[in-house]
Amino acid sequence: MQQQHLFRFNILCLSLMTALPAYAENVQAGQAQEKQLDTIQVKAKKQKTRRDNEVTGLGKLVKSSDTLSKEQVLNIRDLTRYDPGIAVVEQGRGASSGYSIRGMDKNRVSLTVDGVSQIQSYTAQAALGGTRTAGSSGAINEIEYENVKAVEISKGSNSVEQGSGALAGSVAFQTKTADDVIGEGRQWGIQSKTAYSGKNRGLTQSIALAGRIGGAEALLIHTGRRAGEIRAHEDAGRGVQSFNRLVPVEDSSNYAYFIVKEECKNGSYETCKANPKKDVVGKDERQTVSTRDYTGPNRFLADPLSYESRSWLFRPGFRFENKRHYIGGILEHTQQTFDTRDMTVPAFLTKAVFDANKKQAGSLPGNGKYAGNHKYGGLFTNGENGALVGAEYGTGVFYDETHTKSRYGLEYVYTNADKDTWADYARLSYDRQGIGLDNHFQQTHCSADGSDKYCRPSADKPFSYYKSDRVIYGESHRLLQAAFKKSFDTAKIRHNLSVNLGFDRFGSNLRHQDYYYQHANRAYSSNTPPQNNGKKISPNGSETSPYWVTIGRGNVVTGQICRLGNNTYTDCTPRSINGKSYYAAVRDNVRLGRWADVGAGLRYDYRSTHSDDGSVSTGTHRTLSWNAGIVLKPTDWLDLTYRTSTGFRLPSFAEMYGWRAGVQSKAVKIDPEKSFNKEAGIVFKGDFGNLEASWFNNAYRDLIVRGYEAQIKDGKEEAKGDPAYLNAQSARITGINILGKIDWNGVWDKLPEGWYSTFAYNRVRVRDIKKRADRTDIQSHLFDAIQPSRYVVGLGYDQPEGKWGVNGMLTYSKAKEITELLGSRALLNGNSRNTKATARRTRPWYIVDVSGYYTVKKHFTLRAGVYNLLNYRYVTWENVRQTAGGAVNQHKNVGVYNRYAAPGRNYTFSLEMKF
């Protein structure tokens, strides 16, 4: 309905009408000087924002590829460097196990790429003894950041968007397309990036090629990386370190003489006994080496690491003439290797270890006796698997991990910029993804110092030893997804409706193989010398009557440790779990005029799993997730926000397989973990920038942990059945999050344009921890996953035309709260004992970083950064947490904590080229 505009004739109107002819005449007189100006069109690519999916944006962070470049993100640890409340979970062997958010980590924080879940952190039981706390890798595959267009980090329950795993938050990556490389108005694009990071001697080389011919287009990205371990502050590794090593010395006993028959040229005992040899015994000798070469629990430096990565991404496609329809494909292959040596394992035997093993083994024939002048050949003791190991060789423990990801898929995208049909946007995609983690443990005892990973026992190296153990874990997904978006108005209310559907066939497979040992022995016998003139000789080891022995070449013995069906770590029966899942989600973000925005979402998930192993806790799970949010806008400069959301995590494949204690376990019913998030915030915004402060409350229940069902018998609590993964814990946390960016020119226009400041703060407090009464032998939930409270303050300048810029960042972290590391364990007898996650916690620390960039002719950008500018000595909690009980591969028997020191002053450089 059109409104009628009434025209009222008055003195003012008459005056204007009278003046108009004269004005028109003047314009006509000057028309000869008029020029038609060209039409200027300004186009900008749509950037992902915090409020794209959820109206409040509370708890969300969005980073574009440009942001990643500016922050010099070269690996997973750089991604959240300046984002308090989000931390990387160290896997313990150079890799990572995802992120920790709001007290939860690993599989409780969802990780997806284009909606496809990445591999779970699968921790298998470890072999008894040794240094390992997990038999498998426990890592989560890392993402190639040069392939990333944008990343959205959500803190708080987020299953309505990301499904299972988003119990405490989610990290969602979006892959680049050809448009991200091809410049506006061009038909092709080339991007190259060369970067070096001093903290780990990391080198990155990436090149992206994209082109468009007619409707056809394609993108190709290749990235290679090579790096070492993250080096600690130089002060942590200064000096030298000493250790004891067992060396051979002559036995002082009067009855320790012998003759080797093979060394007696004429074979006559009587002739050769005039020059007998003396037995050897072990004695500790103090030796000194550099801190880099030292092995043992008191090692100052981190374990050496060799890291390599190769990634290919290929995205071909065809865009139809009207540009509404697009059909494309994606092929991705990424392989990363993490090869490390555990140098906390002493390379050399000591007298204490030698004597203890020898005592345990009893009498060892030939001990102390050697051939030739090779005195070390007489020092050997009992080792693993009944093998004898010599003091001559050093021990090396190596972990070689290879992470391989392969993905290919098809997609159809419909985009309607005119918004005049049933959908503004629709996407139908099919992805087939396989991710495998190959974890190979090797223990060598066949080289001089233990550093040779490739040495093997041989007949000419008696008492040498080798052990291999390999666990290969893989997951596969065949995922079909559909997404629809539509904006429309009803009664002056703007709706932004989206519908998401998905169906997945998945599989999990763990193979335990190459589990064997090899050892080299020697031929030895103690003989009776031939009679002398018919007289029997009985040697007693004295100088005049030495022993008469034979020492010959031995052989190599190989023994298999793998067993089938014994339900312990040595069981090498393949583990397989398969299943299907589907989901349906709907979300509507509504704009109620200029005063308020309201949003709500609902999602239904279904998962069914099965296995050939009857002990696996498979089954069917149905879950419903939702969220709701509101933004009140009383003024142009103030927003009041509030949101609630739920999250869930279905039992992981490792939890479904269960804990095997040598008996045939029974399958148990495991319910999904659940979470409920409440969050309220206030946002100040304007020409000055924006500042947001929020308070959150996260409650977790039915947390899954290993333990027993409890029962009361004769008035006492006792365990029922076998150990299993059970729903047993609940917890609640609260916290504060502050985020802001200030444009100083907007605050005061006298200041130059381009100056800005940033501020971020996060604090979490544990409010409640409970254990179910019908569970026992349960460890209370320890919040070692909480990052200590942290402030990040920045001051920067970007030249208005984007030619150059500089930025300084101050990061201050508080100490790790001791209360977050203390807990109790419910014992089988009904009592409990106090526990502690780890023996150490970190102190407060601060660092200053400075970075900048300079662009030459719009094609070349040089970036540089100085991190820990003041060369401050500090230790992060994320590093020390590797010694905590909740660590994936817990570091045990740590003597000194220098090895966890953060890098000192270090530099990063990169050169970007765009054409």
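Every residue gets a Cβ built from N, Cα and C, even glycine.
Some features that Swiss-Prot has for this protein:
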{"type": "DOMAIN", "residues": "51-176", "note": "domain 'TBDR plug'"}
{"type": "DOMAIN", "residues": "187-915", "note": "domain 'TBDR beta-barrel'"}
{"type": "MUTAGEN", "residues": "Asp251 to Ala", "note": "Nearly complete loss of binding to human transferrin (TF)"}
{"type": "MUTAGEN", "residues": "Lys358 to Ala", "note": "Wild-type TF binding"}
{"type": "MUTAGEN", "residues": "Lys467 to Ala", "note": "Binds about 50% TF"}
{"type": "MUTAGEN", "residues": "Asp722 to Ala", "note": "Binds about 50% TF"}
{"type": "MUTAGEN", "residues": "Arg825 to Ala", "note": "Binds about 75% TF"}
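Calculated from their C-alpha atoms, the gap between Asp251 (mutagenesis position) and Arg825 (mutagenesis position) amounts to 51 Å.
For the recorded site, Asp722 (mutagenesis position), the DSSP three-state label reads strand.
The shortest Cα-Cα distance between Lys467 (mutagenesis position) and any of the mutagenesis positions Lys358, Asp722, Arg825 is the one to Lys358. Put simply, Asp722 (mutagenesis position) is 18 Å from Arg825 (mutagenesis position) when counted between their Cα atoms. Counting every protein chain shown, 16 other Cβ atoms lie within 10 Å of the Cβ of Asp251 (mutagenesis position). Of all Cβ atoms in the protein chains displayed, 23 besides its own lie within 10 Å of the Cβ of Lys467 (mutagenesis position). Long-range Cβ contacts of Lys358 (mutagenesis position) within its own chain (separation 6+, distance under 8 Å): Leu364, Asn367, Thr381, Asn382.
The Cβ neighbour count for Arg825 (mutagenesis position), using a 10 Å radius over every protein chain in view, is 16. Predicted-model confidence for the domain 'TBDR beta-barrel' (187-915) is 94, expressed as mean pLDDT. Note on the domain 'TBDR plug' (51-176): DSSP counts are 20 helix, 40 strand, 66 coil.
Of all Cβ atoms in the shown protein chains, 19 besides its own fall within 10 Å of the Cβ of Asp722 (mutagenesis position).
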